[in-house]
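**Q** Before I ask anything, here is the structure I am working with.
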Amino acid sequence: MKLDTSHMRYLTTDDFRVLQAVEQGSRSHEVVPTPLIHQISGMRSQSGTNRAISDLAKLSLISKMRNVKYDGYRLTYNGIDYLALKTMLNRDTVYSVGNTIGVGKESDIYKVSDKNGNPRVMKIHRLGRTSFHSVRNNRDYLKKSNQGANWMHLSRLAANKEYQFMSMLYSKGFKVPEPFDNSRHIVVMELIEGYPMRRLRKHKNIPKLYSDLMCFIVDLANSGLIHCDFNEFNIMIKDKLEDENDCGFVVIDFPQCISIQHQDADYYFQRDVDCIRRFFKKKLKYEPKPDSSMLDTEGFGDGYKYAYPDFKRDVKRTDNLDELVQASGFSKKHPGDRGLETAVESMRNAVYNSDDDMSNDEAEEENGEGDYSEEDEYYDSELDNESSEDDSEDAQEEENERIIEALSSGVENLKMDKLGNYILE
């Protein structure tokens with residue numbers, strides 16, 4: 001779905017009042033009745049409301065539902081885009097929208113700027129659009145949740161959750177983008193001048209980078225959180241270092257974080273570790289071994305006692321960030337978060353297979369190097385189409401390209417299921 005802001009400047013105050021009324025009515029109605037829209041908007045005349053509704057429908061900001069017993073409308077993704085952008089424009093967070101940086105698993109990424117021309121990144125969450133794993137999996141977890149198909153609401157929750165995670169982590173000194181604003185399903189954050197680690201083939205100090213990444217996983221866990229998607233696609237390598245103490249990377253994509261008290265915390269922690277081990281072994285030919293003769297346990301890899309972190313051995317809680325942001329697994333959630341947790345749970349497991357785990361060196365030798373099936377958070381058109389070493393990886397990449405091509409060319413010709421999910425033939 002492309003972001004089209006060309007009509008935004010022509011919308012009147014009344015148009016936005018009616019659009020916001022549809023949004024508010026959507027909290028209790030799948031299809032918002034026209035009389036309710038008029039009532040919520042506070043418009044003086046019904047004719048003024050009807051005019052605004054007509055204009056908004058022509059711009060596909062709202063849509064009229066067929067085969068319903070009453071005259072009503074529902075908000076579209078274009079409509080909620082406009083509402084979020086309008087809010088950020090009023091806050092002077094976003095002034096202009098630039099080109100698409102890429103298409104992620106459940107989001108679109110744009111380059112934007114503020115009123116002073118400072119470049120930023122705008123991430124638009126679009127849960128339920130099209131799963132990069134399979135459309136069927138998304139439908140499965142929808143049926144299990146029994147929460148309905150209010151993907152806009154889930155996208156809003158995911159964006160708010162990511163903004164909370166980033167704000168808390170940034171304030172604690174973790175290497176994450178600086179968050180600037182959040183409105184509805186959109187998060188605006190710092191633009192990182194760099195590239196995804198998946199493109200990394202040479203580095204001046206590979207052992208240090210490896211150790212720093214492993215320490216990030218442990219430090220995050222010591223603060224109460226596990227990333228759950230810590231891989232080469234969600235790690236940005238910076239073009240320039242700020243100082244000699246700069247580790248040279250920034251971690252992105254946080255909606256799926258869980259608490260270290262989660263019942264599967266050990267599994268997700270080890271999976272994050274294994275993703276880094278596989279990448280360094282496969283692409284950088286770096287595979288450190290444990291060295292019992294070394295006494296230093298402040299890092300991992302060459303020159304240290306341990307080759308990689310272990311959840312039970314290395315994680316020692318020093319902070320309660322999971323409690324502060326109410327991360328999954330810490331406590332019982334408000335009913336409104338259950339649908340989000342179900343959706344994000346599917347995202348966590350969409351492209352991973354438990355057979356790929358490397359709990360020890362023997363398992364690694366038995367299972368081989370493992371597959372690279374995670375998707376890139378930023379699909380850069382300049383990335384080289386590398387030859388895959390595994391047939392399943394080739395198939396996954398081909399599916400991703402097909403989805404991205406369909407999304408980039410528009411969704412007008414795509415069919416939709418009853419829940420509003422786009423289906424690729």
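Just so you know, glycine gets a Cβ as well, placed from its N, Cα and C.
From a predicted model like this one, the values you see are computed outputs, not experimental measurements.
Here Swiss-Prot flags 95-257 as domain 'Protein kinase'. Annotation comment: Swiss-Prot describes Lys123 as ATP binding site. Quoted from Swiss-Prot, the note on mutagenesis experiment Ile186 to Val is: In RIO2-1; nuclear export of ribosomal 40S subunits impaired; when associated with H-73, H-210, D-364, G-371 and G-417. For Tyr210 to His, Swiss-Prot lists a mutagenesis experiment annotated as follows: In RIO2-1; nuclear export of ribosomal 40S subunits impaired; when associated with H-73, V-186, D-364, G-371 and G-417. Quoting Swiss-Prot on the mutagenesis of His227 to Phe: No change in activity. In Swiss-Prot, a mutagenesis experiment is listed as Asp229 to Ala, annotated with the note Decrease in activity. As annotated by Swiss-Prot, active site, proton acceptor applies to Asp229. Glu364 to Asp appears in Swiss-Prot as a published mutagenesis result, with the remark: In RIO2-1; nuclear export of ribosomal 40S subunits impaired; when associated with H-73, V-186, H-210, G-371 and G-417. Looking at Swiss-Prot, you'll find the mutagenesis Asp371 to Gly noted as follows: In RIO2-1; nuclear export of ribosomal 40S subunits impaired; when associated with H-73, V-186, H-210, D-364 and G-417. For the mutagenesis of Asp417 to Gly, Swiss-Prot gives this note: In RIO2-1; nuclear export of ribosomal 40S subunits impaired; when associated with H-73, V-186, H-210, D-364 and G-371. The structure shown keeps the original residue.
Help me see these features in their spatial surroundings.
**A** Lys123 (ATP binding site): 25 other CB atoms within 10 A of its CB, across all protein chains. According to DSSP, Lys123 (ATP binding site) is assigned to a strand segment.
Around the Cβ of Ile186 (mutagenesis position), a 10 Å sphere holds 29 further Cβ atoms from the protein chains shown.
Long-range Cβ neighbours of Tyr210 (mutagenesis position) (same chain, at least 6 residues apart, Cβ-Cβ under 8 Å): Ile276, Phe280, Tyr286, Pro288, Phe300, Gly301.
A coil conformation is recorded for His227 (mutagenesis position) in the three-state DSSP classification, outside any helix or strand.
Summarising the environment of Asp229 (mutagenesis position), the number of other Cβ atoms within 10 Å of its Cβ, over all protein chains shown, is 26.
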**Q** Distance between His227 (mutagenesis position) and Lys123 (ATP binding site) at the Cα atoms, whole Å?
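**A** One finds 18 Å between the Cα atoms of these residues.
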**Q** Any idea what the model's mean pLDDT is for the domain 'Protein kinase' (95-257)?
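**A** Looking only at the domain 'Protein kinase' (95-257), pLDDT averages out to 86.
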**Q** Measuring Cα to Cα, tell me the gap between Ile186 (mutagenesis position) and Lys123 (ATP binding site) in whole angstrom.
**A** 6
